[in-house]
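Reading through the structure tokens given below for one structure.
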Amino acid sequence: MSSGKRRNPLGLSLPPTVNEQSESGEATAEEATATVPLEEQLKKLGLTEPQTQRLSEFLQVKEGIKELSEDMLQTEGELGHGNGGVVNKCVHRKTGVIMARKLVHLEIKPSVRQQIVKELAVLHKCNSPFIVGFYGAFVDNNDISICMEYMDGLSLDIVLKKVGRLPEKFVGRISVAVVRGLTYLKDEIKILHRDVKPSNMLVNSNGEIKLCDFGVSGMLIDSMANSFVGTRSYMAPERLTGSHYTISSDIWSFGLSLVELLIGRYPVPAPSQAEYATMFNVAENEIELADSLEEPNYHPPSNPASMAIFEMLDYIVNGPPPTLPKRFFTDEVIGFVSKCLRKLPSERATLKSLTADVFFTQYADHDDQGEFAVFVKGTINLPKLNP
């Protein structure tokens, strides 16, 4: 994008990621789950009967797939690109099981590739209705294949391109699933997600919402560290200025994602009163931004697509966080995202405080995903509004 003409105004120099967990003194994922029987793990999660049944069915199917290799899979088509790799829909030839296979091409030593596959094996320990299921991983030449549960509704960034923006009630259900998924990863698997964004939130026609592409392999994270070529960043301000990754960083990314789902566009730079007025087809004086945030003194281009990558990163650090307009959204969701998007990590919400928030509790007991399931089914064959 910059072809050498843009300077890095932040002097970005992100700290290493692999050893951050081990330095914290926390148990590794393998240590955390190796000695706990599956039945006990599921009981501890407090799942509903439908959740337990669906998870058990997945594990039974998975039991029939002992190993994976290139010749065992038949590619059916491309599902999308994401985080350094292409994702294809595949069929396991022997069992007929449909999978999503992420293919990551890395020019690295064979020993490093094998170590990455070993680290990815921790995903076998993830048994949660809020985490996408894992079938296995293997290496073929310079390609690492990560085989996952197929979610027929695909990712929320794709859904968003089809419907424009999501109703608040569905964003409420998504919020519950994501917070519970992040909590499971942190408390049970002892890892942070590190890449929370709509494209890593998957949905299916059962109304389930699951996280994928989390940072279980430190070596894979490091191997892909120089491959960022995206036009968006969900990274928290403190990460862009060199601080270590914490759960607060995941919560910032989560909050930014929620705003995007609600307004239908990546919210950096933060929408102005004028843009919101156009979005909701009202006069500009009818737009009142939440949290008493006035028009920012920081004036970047209003269109995210026109921002160079380092302009965008500079805005995340120095510009105001996005805020939702009153009248068009409830006070509950406005307050919820505001708590996630505090610039200082020490002032940001925690996973525990989010679960006690009124917006979360409003949707926390909705076992019946029927309405959301119908919505997802209705989007599957829709064309994108802006292909």
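Cβ atoms are placed via backbone N, Cα and C, with glycine included.
Here is what Swiss-Prot records for this protein:
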type     : residues                                                              : note
ACT_SITE : Asp195                                                                : active site, proton acceptor
BINDING  : Leu79, Gly80, His81, Gly82, Asn83, Gly84, Gly85, Val86, Val87, Lys102 : ATP binding site
DOMAIN   : 73-360                                                                : domain 'Protein kinase'
MUTAGEN  : Asp213 to Asn                                                         : In n2678; rescues fluid accumulation in crl-1 e1745ts mutant
MUTAGEN  : Ser217 to Phe                                                         : In n1989; severe constipation following M.nematophilium infection
MUTAGEN  : Ser223 to Glu                                                         : Phosphomimetic mutant which, in a wild type background, induces tail swelling; in association with D-227
MUTAGEN  : Ser227 to Asp                                                         : Phosphomimetic mutant which, in a wild type background, induces tail swelling; in association with E-223
MUTAGEN  : Pro237 to Ser                                                         : In KU114; 8% larval lethality
MUTAGEN  : Glu238 to Lys                                                         : In H294; 100% larval lethality
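Everything Swiss-Prot records as a feature, shown here on the structure.
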{"residue": "Leu79", "record": "ATP binding site", "DSSP class": "strand"}
{"residue": "Gly85", "record": "ATP binding site", "DSSP class": "strand"}
{"residue": "Asp195", "record": "active site, proton acceptor", "DSSP class": "coil"}
{"residue": "Asp213", "record": "mutagenesis position", "DSSP class": "coil"}
{"residue": "Pro237", "record": "mutagenesis position", "DSSP class": "helix"}
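A sphere of 10 angstroms centred on the C-beta of Asp213 (mutagenesis position) encloses 24 other C-beta atoms. Checking each of the recorded positions Asp195, Asp213, Pro237, Glu238 against Gly85 (ATP binding site) by C-alpha distance, the shortest gap belongs to Asp213. Looking only at the recorded positions Leu79, His81, Val87, Asp213, the one with its C-alpha closest to Glu238 (mutagenesis position) is Asp213. Within 10 Å of the Cα of Asp213 (mutagenesis position), the following recorded positions from the list His81, Val87, Asp195, Pro237 place their own Cα: Asp195. Cβ neighbour count for Asp195 (active site, proton acceptor): 19 (other Cβ atoms within 10 Å of its Cβ, all protein chains included). Just so you know, of the binding-site residues Leu79, Val87, the Cβ with the fewest other Cβ atoms around it within 10 Å is the one at Leu79. Around Pro237 (mutagenesis position), taking its Cβ as the centre, 21 other Cβ atoms fall within 10 Å, counting all chains. Using a 10 Å radius centred on the Cβ of Glu238 (mutagenesis position) and all shown protein chains, the other Cβ atoms total 20. Cβ neighbour count for Gly85 (ATP binding site): 21 (other Cβ atoms within 10 Å of its Cβ, all protein chains included). Per-residue pLDDT, averaged across the domain 'Protein kinase' (73-360), gives 89.
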